[in-house]
Amino acid sequence: MPVINTHQNIAAFLDMLAVSEGTANHPLTKNRGYDVIVTGLDGKPEIFTDYSDHPFAHGRPAKVFNRRGEKSTASGRYQQLYLFWPHYRKQLALPDFSPLSQDRLAIQLIRERGALDDIRAGRIERAISRCRNIWASLPGAGYGQREHSLEKLVTVWRTAGGVPA
């Protein structure tokens with residue numbers, strides 16, 4: 001469960017994202033995925049313990065994650081990229097990269113995709129479709145990374161307490 005107190009369907013959607021992004025069941029996580037750093041091409045899982053800022057905020061090099069040399073700074077339960085962190089940290093007045101800040105940022109990204117009302121109303125398939133350009137693991141994202149099936153994610157969402165329309 002996310003740490004933020006929010007609508008049941010939104011909490012379930014956040015849990016679904018964590019499963020989809022591979023952080024909820026990450027082999028090293030000590031904090032429900034909030035401490036996960038993207039796994040690079042070397043395949044070595046990694047976590048962080050300092051929540052004062054995004055793990056890539058102070059010059060840490062991005063991790064190469066495929067043979068094409070593409071790099072990522074994805075971190076935390078929702079694999080949030082450092083590229084967008086300074087903007088949202090300021091916009092949302094986030095004091096740190098704590099679990100609560102990560103939840104608030106994820107909800108803001110969902111809001112910007114116009115999916116919050118769909119999630120609240122239980123229109124999960126539509127919400128997933130609206131958010132697929134944010135999270136590479138969602139079906140139809142098209143980032144060339146592993147995508148989960150819509151059926152699997154709907155099942156995860158329902159198991160996490162999501163109530164369909």
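From the backbone N, Cα and C atoms, a Cβ is placed for every residue, glycine too.
This is the original sequence, none of the listed changes applied.
If you look up Swiss-Prot, you'll see GLU21 marked as active site, on the strength of sequence analysis. In the three-state DSSP scheme, GLU21 (active site) falls into the coil class.
Taking the Cβ of GLY40 (variant position) as centre and 10 Å as the limit, one finds 16 other Cβ atoms among all the protein chains shown. GLY40 (variant position) falls outside any helix or strand according to DSSP and counts as coil. For the natural variant GLY40 to Arg, the note given by Swiss-Prot reads: In temperature-sensitive KTS60.
For the pair formed by GLY40 (variant position) and GLU21 (active site), distance between Cα atoms is given as 14 Å, rounded to the nearest Å. Taking all protein chains in view, 23 other C-beta atoms sit within 10 angstroms of the C-beta of GLU21 (active site).
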